[in-house]
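A.B. asks: Let me give you the structure first, and then I'll get to my questions.
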Amino acid sequence: MAAKSDGRLKMKKSSDVAFTPLQNSDNSGSVQGLAPGLPSGSGAEDTEAAGGGCCPDGGGCSRCCCCCAGSGGSAGSGGSGGGGRGSGAGSAALCLRLGREQRRYSLWDCLWILAAVAVYFADVGTDIWLAVDYYLRGQRWWFGLTLFFVVLGSLSVQVFSFRWFVHDFSTEDSSTTTTSSCQQPGADCKTVVSSGSAAGEGEVRPSTPQRQASNASKSNIAATNSGSNSNGATRTSGKHRSASCSFCIWLLQSLIHILQLGQIWRYLHTIYLGIRSRQSGESGRWRFYWKMVYEYADVSMLHLLATFLESAPQLVLQLCIIVQTHSLQALQGFTAAASLVSLAWALASYQKALRDSRDDKKPISYMAVIIQFCWHFFTIAARVITFALFASVFQLYFGIFIVLHWCIMTFWIVHCETEFCITKWEEIVFDMVVGIIYIFSWFNVKEGRTRCRLFIYYFVILLENTALSALWYLYKAPQIADAFAIPALCVVFSSFLTGVVFMLMYYAFFHPNGPRFGQSPSCACDDPATAFSLPPEVATSTLRSISNNRSVASDRDQKFAERDGCVPVFQVRPTAPPTPSSRPPRIEESVIKIDLFRNRYPAWERHVLDRSLRKAILAFECSPSPPRLQYKDDALIQERLEYETTL
């Protein structure tokens, strides 16, 4: 049985669970639980696998959540599912909380995207205007440097954007082809977990965490659009593209990226998807909304790369020119201000887009984004002013310092073992780009608690700012009086302190998960069982009846697996009863044995895999306690606990 990943986790019936990792690869593993009482080749299962699922329009679920099917009385059937009607109600409540299907594209979302476009145009436009001004005044050296940073950032962004377009376009075509082949009579499209399927070394992964969800959503939508409905009718939108249509798309995208308009095109496409989600009916609204979310996550990542490859060095360059010439022109001031705003905006906007595109993260409010913007604005302002002051006196040593700091930060990022890109060399390039970001500001690249790493980073930044400012003050030019030097130093340290205060405010009052100070990593808010409330009749059921239901389902799944000629991939079994002791009695928990090596998954997918399995199986069995996952390499307890925590 070939494992095909469509990137969805859903509750197909009150006693049916399906999961596939957010990874578009033939090498990716997947998990599927067959509904008790349904043979593996039944028509009901084939209808669900074709894309009907829990979505009325058959669009499939491109989100990592649990939802209940709304057809065929599935909410009220299946006493063995552990709850009948109550189980369906509990699953519906879980779907509303985890899937966030009630979210709509609002006016604030549109204004936020338009503001991002305005910030981008202001940043790039003022840089080009200033470069032309330098050329007209005969300052060819400043003109060359200013234009170089503009071209460097733009070309880098176009390369990344076109690379992502190629990957998305090929993924949609491959998923459409796969779904079409599954629609043939007699085709076996069931998915199971196999250790060999997940252990491939050459697995293809998208470039960033949000792109994993984005590509899964796009391939899922392409696959479900080409699927059959319950009456056997084929959707028109799922047909293969003609050769002329594909050629036109390739030609259009090539021209857009050659003209350096890839980022603008993605912004316009994001607005278009948001408007479509508003105009569509209830059946298709969420599909366009989540496509908009993932597209905005992509363009936010591109904006982030552009700002730190173009705006950050541009800001340091212009401030250094101002300090050296002892004069400030209006255009230079506008350029520096636009670059600083673009840097802070890109960081805050990317964090919002990343959280919005992940179902295992709570969305961040606009007030929290504003606090994040102020945090990054003031810390980056202190950093670049320090760089400008130091570079005005020590040009050579400033270059050595930047290269040394970048090497250390890149080594630190590589040591964190990020797994965001498709190949090893792309991963190295990505780590090198993030190392450039670390020259100016903090950027989280690893799941888990960041308190220690955040403290170390800003402590190092404070030491560097102090040393560079002190060296500038001691060796500054004689014509620079203390009337200018003392206020400059005050601006540096007061700006850094203000940014740290905003950072503490964000984590203390505006973090989506609540206050982050004095909280242990195993608090109740991280427990998947608290994400929804169980029905009363289920909550009062005894552990013995639940255990009996588990054994019946396990025996039935064992019988189906042996009939299909494969060994069951994961087993749900009750643990041995605890030995008598003086400790209070523990609630019996389930152990899910998964025939996979957990460390073969990238960090972000491991987190989503664990969370999704717990939520799905907990809703499936209505157990009073979340089950425990046991991988082949379960000896790495510290690693497993590390990805249980959130930012």
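Cβ atoms are placed via backbone N, Cα and C, with glycine included.
Copied straight from Swiss-Prot:
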MUTAGEN   I322 to S  Displays constitutive phospholipid scramblase activity
MUTAGEN   L331 to F  Displays constitutive phospholipid scramblase activity
MUTAGEN   Q332 to E  Displays constitutive phospholipid scramblase activity
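Any idea what these are sitting next to in the structure?
C.D. replies: Long-range Cβ neighbours of I322 (mutagenesis position) (same chain, at least 6 residues apart, Cβ-Cβ under 8 Å): L328, Q332, A336, A388.
Listed in sequence order, T126, W129, L130, D133 are the same-chain residues at least 6 apart in sequence whose CB falls under 8 Å from the CB of L331 (mutagenesis position). DSSP assigns L331 (mutagenesis position) to a helix in the three-state reduction.
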A.B. asks: At a 10 Å cut-off from the C-beta of Q332 (mutagenesis position), count the other C-beta atoms across all protein chains.
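C.D. replies: 20, counting other Cβ atoms within 10 Å of Q332 (mutagenesis position).
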